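If you check Swiss-Prot, you get these features:
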- D99: active site, nucleophile (ACT_SITE)
- Y206: active site, proton donor (ACT_SITE)
- H267: active site, proton acceptor (ACT_SITE)
- 24-274: domain 'AB hydrolase-1' (DOMAIN)
- Y103 to T: Large increase in catalytic activity toward (R)-styrene oxide while maintaining activity toward (R)-epichlorohydrin (MUTAGEN)
- Q145 to W: Large increase in catalytic activity toward (R)-styrene oxide while maintaining activity toward (R)-epichlorohydrin (MUTAGEN)
- Q209 to N: Moderate increase in catalytic activity toward (R)-styrene oxide (MUTAGEN)
- L212 to W: Moderate increase in catalytic activity toward (R)-styrene oxide (MUTAGEN)
- R213 to N or A: Large increase in catalytic activity toward (R)-styrene oxide while maintaining activity toward (R)-epichlorohydrin (MUTAGEN)
Amino acid sequence: MRHRQIAVRDTTLHVAEIGSGGTPVLLLHGWPEFWATWLPLMNRLHDQFHLIAPDLRGFGDSEKSAVPRSDVGANSHADDMAALLGALGLESVGVVGHDVGAYAAQALARRHPQLVDRLLFFNCPTASVGGAWVHHGHVNEVWYQSFQQLGLAEALVGTSRETCALYFRHFLEHWSHRKDAFEPAFELWIDNFMKPGNLRGGFDWYRSQNALRLAAIDGHPTPSVRIHQPTRVHWGRHDPILKSEWSAFVPEHFDDARISFCESAGHFVHVEAPDEAADVLAEFFGGR
């Protein structure tokens with residue numbers, strides 16, 4: 001595993017890479033995650049692909065903002081990734097997105113289509129979800145999206161290692177169908193979020209998405225260009241926060257999307273069912 005700090009635009013991103021041959025594949029993590037969420041796949045596929053796992057702006061070991069920001073949404077992350085690929089000398093890559101990374105991957109395909117050969121998603125939220133965010137039975141799932149925009153959220157969650165662990169254990173267990181999926185790496189997760197600025201970096205995503213999400217809930221989603229690249233979606237059947245039935249919205253945004261489901265996983269298919277996820281990735285990007 002190689003680790004680098006690479007200057008892009010107005011920030012510096014941490015990038016983990018493994019594998020020197022084969023198709024380059026960019027792995028875009030979600031929240032509450034960072035580059036290491038891809039380790040199960042990187043360990044399985046490094047002999048077939050050049051795997052590139054950055055920490056998104058504000059996450060992991062990438063540069064942090066000194067103050068809360070509300071301008072680091074999907075387009076910002078997409079432009080960061082375009083600059084990163086340029087710095088790495090890569091003209092076109094396969095892209096894997098999950099959660100926040102799924103939004104960023106879609107924005108990358110729309111804003112910089114020449115850089116994206118094909119797309120794989122381990123859940124694929126779209127603007128068409130709209131009012132489903134606050135439907136009966138789901139509204140209680142999204143409380144954290146408002147809480148994390150408050151100034152006190154960072155102070156409360158980061159009061160101590162214990163409070164940080166309590167907070168993130170909730171999401172890693174509740175969103176997983178296999179409840180012990182993150183247990184081997186749990187302390188690494190808390191190490192990550194206890195680093196200065198790492199709570200803020202993740203919370204900034206929700207500040208940045210708030211206006212767009214509220215508009216979509218009100219029936220006014222941001223118009224988007226359809227994505228033409230070949231696309232594969234492998235959604236965890238038991239995902240409680242990005243529900244698998246929302247896969248029905250995917251064809252509204254993609255011209256060439258194949259959708260399947262992981263019956264043994266919730267939100268984190270790549271961690272809960274890594275063998276299956278690795279097989280899907282390898283088949284789609286031509287590794288085996």
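Each Cβ is built from the backbone N, Cα and C atoms, and glycine gets one as well.
The noted changes are left out; the structure has the residues it started with.
This view paints the features noted in Swiss-Prot onto the structure.
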residue : record                       : DSSP class
D99     : active site, nucleophile     : coil
Q145    : mutagenesis position         : helix
Y206    : active site, proton donor    : helix
L212    : mutagenesis position         : helix
H267    : active site, proton acceptor : coil
Residue among the recorded positions Q145, Q209, H267 whose Cβ has the most other Cβ atoms within 10 Å: H267
For Y103 (mutagenesis position), the number of other Cβ atoms found within 10 Å of its own Cβ: 25
Inter-residue C-alpha distance, D99 (active site, nucleophile) and Y206 (active site, proton donor) (nearest angstrom): 12
Count of other CB atoms lying within 10 Å of the CB belonging to L212 (mutagenesis position): 16
Y103, Q145, H267 filtered to the recorded positions whose C-alpha is within 10 Å of the residue listed as 'active site, proton donor': Q145
Nonlocal neighbours by CB distance (under 8 Å) for R213 (mutagenesis position), same chain, sequence gap 6 or more: W133, Q145
Pairwise CA distance, Y103 (mutagenesis position) versus Q209 (mutagenesis position), rounded so that it is a whole Å: 10
Length of the line joining the Cα atoms of H267 (active site, proton acceptor) and Q209 (mutagenesis position), in Å: 20
